[in-house]
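Residues or ranges marked as substrate binding site in Swiss-Prot: K136, Q146, S147, L148, N149, K198, H202, Y257, Y258, Q259, R260, R438, E667. According to Swiss-Prot, the mutagenesis experiment N201 to A carries the annotation: Complete loss of catalytic activity. Swiss-Prot documents Y258 to A as a published mutagenesis change and attaches the note Complete loss of catalytic activity. Annotation source Swiss-Prot lists active site, proton donor at Y258. Among the mutagenesis entries in Swiss-Prot is R260 to A, noted as: 2000-fold decrease in catalytic efficiency. Under the heading active site, proton acceptor, Swiss-Prot lists H413. Quoted from Swiss-Prot, the note on the mutagenesis of H415 to A is: 1000-fold decrease in catalytic activity. Among the features that Swiss-Prot reports, Zn(2+) binding site is placed at H415, D433, H464, with the record citing experimental evidence.
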Amino acid sequence: MLSVNTIKNTLLAAVLVSVPATAQVSGNGHPNLIVTEQDVANIAASWESYDAYAEQLNADKTNLDAFMAEGVVVPMPKDAGGGYTHEQHKRNYKAIRNAGFLYQVTGDEKYLTFAKDLLLAYAKMYPSLGEHPNRKEQSPGRLFWQSLNEAVWLVYSIQGYDAIIDGLAAEEKQEIESGVFLPMAKFLSVESPETFNKIHNHGTWAVAAVGMTGYVLGNDELVEISLMGLDKTGKAGFMKQLDKLFSPDGYYTEGPYYQRYALMPFIWFAKAIETNEPERKIFEYRNNILLKAVYTTIDLSYAGYFFPINDALKDKGIDTVELVHALAIVYSITGDNTLLDIAQEQGRISLTGDGLKVAKAVGEGLTQPYNYRSILLGDGADGDQGALSIHRLGEGHNHMALVAKNTSQGMGHGHFDKLNWLLYDNGNEIVTDYGAARYLNVEAKYGGHYLAENNTWAKQTIAHNTLVVNEQSHFYGDVTTADLHHPEVLSFYSGEDYQLSSAKEANAYDGVEFVRSMLLVNVPSLEHPIVVDVLNVSADKASTFDLPLYFNGQIIDFSFKVKDNKNVMKMLGKRNGYQHLWLRNTAPVGDASERATWILDDRFYSYAFVTSTPSKKQNVLIAELGANDPNYNLRQQQVLIRRVEKAKQASFVSVLEPHGKYDGSLETTSGAYSNVKSVKHVSENGKDVVVVDLKDGSNVVVALSYNANSEQVHKVNAGEEAIEWKGFSSVVVRRK
């Protein structure tokens, strides 16, 4: 059994695995994919002994029995995602898989008959299908609007067929295989070469579908092209996807939402490979990359939900079916009892042999707390294309988590938000990211597609908590250019007193460079950690700099006086996302630090900030999302934007402090006022010092040299004193 340390240690030398040039499908009996003959025997003998497993199985059985009562319904394809025919075919493929499983475990032939009848109906219909009548613009399908859904149908349905194949007559097998499985495998592979060979989650689903079909049908050719690409050279296919789509830390370049989605084909196909060709040692490939990917997917969450960076729907979390199945497989391999903590939080069990092991271990009380770590997740196949930094302090669901997005673009699903950040605290998202503009499978909202506002708003830089120059998005909104560049990670540090991530972006705009350092600081006299943010920007030409902060909560007050637009609200701008923001208030600010305070649930948050710049034209803008949205596609959001005009240089410095407690039931409030008295910033010879003065007379001194030499001594004159430190950064708390 692989040790947990082996899996998590990203510095371990890669395990060299030789992959045979030609696949040799084993002669295993059926089922032989995700569930094996031995699994069936184990489940049948003991599933009622484990409450979690029995509850899940009985629930699935009840649901399937109700579905079966409706009869075999296989409509001709008509609707796009979210429409009736689309959803019915989705229900059908899940029913085929579940019926096959229940037939194996219970021996009740009604499940075999139902799965068989569904598959025979598809075998009769599929050969007559052309392109879907509501086909998607790219990679259209036949049964579904896009070929991606076709691949998902095959991944599920072939598992159901695997479970019933030994109970079918020869002519029934021939009809099903020649009518639907082989034609669909052909359509997804040789007839869709661009998608099949693509290093992308759509390609992963396609190769998994075709490869799993090959294992069940005993077709070496289907397995080999799935593993090595259509030309069998290894330049495409599953093995190349394992090489390219995950970083050495297990981070998927499109971000957590699509990492979650891609887990299913990766893990299920790998399980099928392990079952049929264990000599490949697929779960050890590339230094256990698939196991790391599952751990990383968990780490990319807070309070049960994934970080909504890039194209992401914010209601997706660790209870998603993809992670339920993946966790069971990884637990079976590692025996890591901290994964049981996640399994219990998921609230459901994978109905597989691996899921039985999870249920058994939970029932035996083996659960240990999962360790949500502060980690740096390198991006790109070699881990050298930027990184995602996750800093955590505290325990449980209410701990604080700071996310610094210093990653590569993330291909077509990426957003133009270099050096963006998010903050979580007290179980909530405090500094927020919009995610994607989409109502998945809600046909009334543009057929469930990504909305136009995904491009006009959600992907634009102004929709994020990062620097905007001259109201233009990063890379001027061009994804091809954006894919060529990534931030430079300058430093990552995780200590007891403070944590730090720092990165530089020099390509987002012509003639502009900006560096951002985010710190999570423990201050003994404060109840909660504080966030310190230092963003320096320099430009060749005088420019307008905007730095948004999207915050979640009800505004309490500002230290600055705002000018309200009483009679009319106007758009903040005309394009690049600005056209979707209503300008509510404006306020001129100067060189002294200012503050905004809001409340969320029972906790207050104060954002103290100061901007160092030669420009005398500084303003704070308060805006709301919703302009130019006639179809009400956009959620409400509020934003504080710090604007500097006609400047070549600016340093945006801020401190975010959680404080106090409000109890509406008891009608009590404590600590409603910020503990931060002022924020001061000094820059000298490319070094920064930030002094956070607290009301109790103490202060926090943050020093940044941007020099990685840990022995190099640095000095900055801050007022009447000289601040000295060694290395890239220093944080000192000085008591009164």
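Even glycines carry a Cβ here, placed using N, Cα and C.
Highlighted in sequence order, I309, N310, K405, D417, N420, Y434, G435, A458, K459, A463, N465, T466 have their Cβ within 8 Å of the centre of the Cβ atoms of H415, D433, H464, the residues recorded for Zn(2+), and are not part of that set. DSSP assigns K136 (substrate binding site) to coil in the three-state reduction, outside any helix or strand. For the binding-site residues H202, D433, H464, a Cα to Cα distance of within 10 angstroms from H415 (mutagenesis position) holds for H464.
In this structure the residues listed as binding substrate are K136, Q146, S147, L148, N149, K198, H202, Y257, Y258, Q259, R260, R438, E667; their two most distant Cα atoms lie 59 Å apart. Counting every protein chain shown, the Cβ of H202 (substrate binding site) has 20 other Cβ atoms within 10 Å. Under a cutoff of 8 A between CB atoms, and with a sequence separation of 6+ in the same chain, the neighbours of N201 (mutagenesis position) are L245, E254, Y258, Y261, A262, P265. Counting other Cβ atoms within 10 Å of each Cβ, the lowest count among the binding-site residues D433, E667 belongs to E667. The residue listed as 'active site, proton acceptor' sits 18 Å from S147 (substrate binding site), counting Cα to Cα. Distance between Cα atoms for E667 (substrate binding site) and H464 (Zn(2+) binding site): 35 Å, as a whole number.
Of all Cβ atoms in the protein chains displayed, 28 besides its own lie within 10 Å of the Cβ of H464 (Zn(2+) binding site). Within the set of binding-site residues H202, D433, H464, the entry lying nearest in space to R260 (mutagenesis position) is H202 (CA atoms).
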